[in-house]
Amino acid sequence: MSKLPFLSRAAFARITTPIARGLLRVGLTPDVVTILGTTASVAGALTLFPMGKLFAGACVVWFFVLFDMLDGAMARERGGGTRFGAVLDATCDRISDGAVFCGLLWWIAFHMRDRPLVIATLICLVTSQVISYIKARAEASGLRGDGGFIERPERLIIVLTGAGVSDFPFVPWPPALSVGMWLLAVASVITCVQRLHTVWTSPGAIDRMAIPGKGDR
């Protein structure tokens, strides 16, 4: 979860726990909720953002991102999740994040025609995946790879706020998208460096590895 107090697990638990119990009673599983939330989030991002409906797209994506958090609450109510569920949730998060940046990239590239902003968006798209991969690959090797400025909640807050404010009804501020995207791009690159440094300083990180055989590749 985020380091921000108002995005803490405890803060959301007050809202999500009763809803999670209700969903479990009607027979839904955490994995089904994960897939439904991701599907809706991706559909909203890839439909509304390319049409230039940035405020509506930001609201839809944010709603279903919050909806997707119900799967964790449901798993806790059932006494714990499964390893497959954890992998599915992480995979769907990457798909959802990718859809957000791809939808915005389409609008920026083909309608705004802002080349510098295209570059910033591409940086955000790539680093959003790399940040998560560094942690996953490090933990698979028994090392630490967490921390850094930007985690998923902060990433979504920055990009969705920038998109929404740039197209806000009645009082839009168009530069907000560019400001948010460049801020996120810089912070994301720094986070990649921070996480790599965390991996490098982990115990055993520079120990030599056995050379894999042909059958291991």
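Here the Cβ of each residue, glycine as well, is placed from N, Cα and C on the backbone.
Neighbours of Asp93 (active site, proton acceptor), defined as other CB atoms within 10 A of its CB across all chains, total 19. What Swiss-Prot records for Asp93 is active site, proton acceptor, and it gives a curator's inference as the kind of evidence.
In the structure as shown, the Cβ atom of Thr34 (CDP-1,2-diacyl-sn-glycerol binding site) sits within 10 Å of 25 other Cβ atoms. Per Swiss-Prot, the feature CDP-1,2-diacyl-sn-glycerol binding site maps to Asp31, Val32, Val33, Thr34, Gly72, Arg76, Thr82.
The feature Mg(2+) 2 binding site is assigned by Swiss-Prot to Asp68, Asp89, Asp93.
The feature Mg(2+) 1 binding site is assigned by Swiss-Prot to Asp68, Asp71, Asp89. Non-local neighbourhood of Asp71 (Mg(2+) 1 binding site): Pro30, Asp31, Val33, Thr34, Gly37, Gly81, Gly85, Asp89, each in the same chain, at least six residues away, with C-beta under 8 Å from its C-beta.
Every protein chain shown contributes to the tally, and the Cβ of Ala90 (mutagenesis position) ends up with 14 other Cβ atoms within 10 Å. Swiss-Prot gives this note for the published mutagenesis Ala90 to Tyr: Large decrease in catalytic activity.
Under DSSP, Arg94 (mutagenesis position) is assigned to a helix (H, G or I) in the three-state scheme. Sequence-distant neighbours of Arg94 (mutagenesis position) (same chain, 6+ apart, CB under 8 A from its CB) are Ser128, Gln129, Ser132. Arg94 to Gln appears in Swiss-Prot as a mutagenesis experiment; the accompanying note says: Almost loss of catalytic activity.
Within 10 Å of the C-beta atom of Tyr133 (mutagenesis position) sit 14 other C-beta atoms, taking all shown protein chains into account. Swiss-Prot documents Tyr133 to Glu as a published mutagenesis change and attaches the note Almost loss of catalytic activity.
Under its mutagenesis entries, Swiss-Prot includes Arg137 to Lys with the note: No change in catalytic activity. The Cβ of Arg137 (mutagenesis position) has 12 neighbouring Cβ atoms from other residues within 10 Å, across all protein chains displayed.
The mutagenesis experiment Arg137 to Gln is recorded by Swiss-Prot, whose note states: 2-fold decrease in catalytic activity.
Nearest to Arg76 (CDP-1,2-diacyl-sn-glycerol binding site) in space, judged by Cα atoms and limited to the recorded positions Asp68, Ala90, Asp93, Arg137, is Asp68.
For Thr82 (CDP-1,2-diacyl-sn-glycerol binding site), applying a Cβ distance below 8 Å and a minimum sequence separation of six or more within one chain yields Ala75. Only Asp68, from the recorded positions Val32, Asp68, Gly72, Tyr133, Arg137, place their Cα within 10 Å of the Cα belonging to Asp93 (active site, proton acceptor).
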